Amino acid sequence: MFGCLVAGRLVQTAAQQVAEDKFVFDLPDYESINHVVVFMLGTIPFPEGMGGSVYFSYPDSNGMPVWQLLGFVTNGKPSAIFKISGLKSGEGSQHPFGAMNIVRTPSVAQIGISVELLDSMAQQTPVGNAAVSSVDSFTQFTQKMLDNFYNFASSFAVSQAQMTPSPSEMFIPANVVLKWYENFQRRLAQNPLFWKT
């Protein structure tokens, strides 16, 4: 039903079922993992109104599991990428794996998936720094940066009559900055990653 992928490692598709509605994947040598992908295999969908809460567990200094909610997978969003590199310290959160008798070893973390009602999942709050930045947030940042630059540069605009001749300084016409701004916005709207080519 589920798969788990870590860069540079084989895909895991044999989750250990620890309860009727709970599954775990072992992540050996978890200290070297930055991101993990959790996905549905496409063979069995969730029942109507259900989804999977995805948790990350690592052993604390006493070897006790610390569980943190990463996010969710659903029939409508069958895969998700989570950043776990910053989660290996900190406090755990409420989780459904507490009473489970799951075999653990010191350098092994786990990804847990709990099948739950979509309504109850919507009321849970994943740990903040588990989400991977998306193109949308990058696009928003770029748009804000463009606006800020244009507003800053425009605040220095003067007409030719107001200019004081200064042979050592170069001046850029405001319409050139506006043309660049509009061109950059157009290209960003067409392809948010155009600047990489």
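Here the Cβ of each residue, glycine as well, is placed from N, Cα and C on the backbone.
Keep in mind that this is a model prediction, so the values were computed, not measured.
What Swiss-Prot says about the mutagenesis result for Val18 to Ala is this: Impairs the nuclear migrating activity.
Where Swiss-Prot documents Val24 to Ala as a mutagenesis experiment, the accompanying text is: Reduces the nuclear migrating activity.
Annotation note: Tyr55 (mutagenesis position) sits in a strand segment as assigned by DSSP. Swiss-Prot gives this note for the published mutagenesis Tyr55 to Ala: Reduces the nuclear migrating activity.
Sequence-distant neighbours of Lys77 (mutagenesis position) (same chain, 6+ residues apart, CB-CB distance under 8 A): none. According to Swiss-Prot, the experimentally introduced change Lys77 to Ala is described as follows: Decreases nuclear import activity of HSPA8. Does not affect the dimer formation. Impairs binding to HSPA8.
Under its mutagenesis annotations, Swiss-Prot gives Phe97 to Ala the following note: Increases the nuclear migrating activity.
According to its DSSP assignment, Phe141 (mutagenesis position) is helical. Counting every protein chain shown, the Cβ of Phe141 (mutagenesis position) has 11 other Cβ atoms within 10 Å. Among the mutagenesis results in Swiss-Prot, Phe141 to Ala has the note: Decreases nuclear import activity of HSPA8. Does not affect the dimer formation. Decreases binding to HSPA8. The residue drawn here is the original one.
For the pair Tyr55 (mutagenesis position) and Val24 (mutagenesis position), the C-alpha distance works out to 9 angstrom. A separation of roughly 42 Å, to the nearest angstrom, links the Cα atoms of Val18 (mutagenesis position) and Phe141 (mutagenesis position). In this structure, the C-alpha atom of Phe141 (mutagenesis position) lies 36 angstrom from that of Val24 (mutagenesis position).
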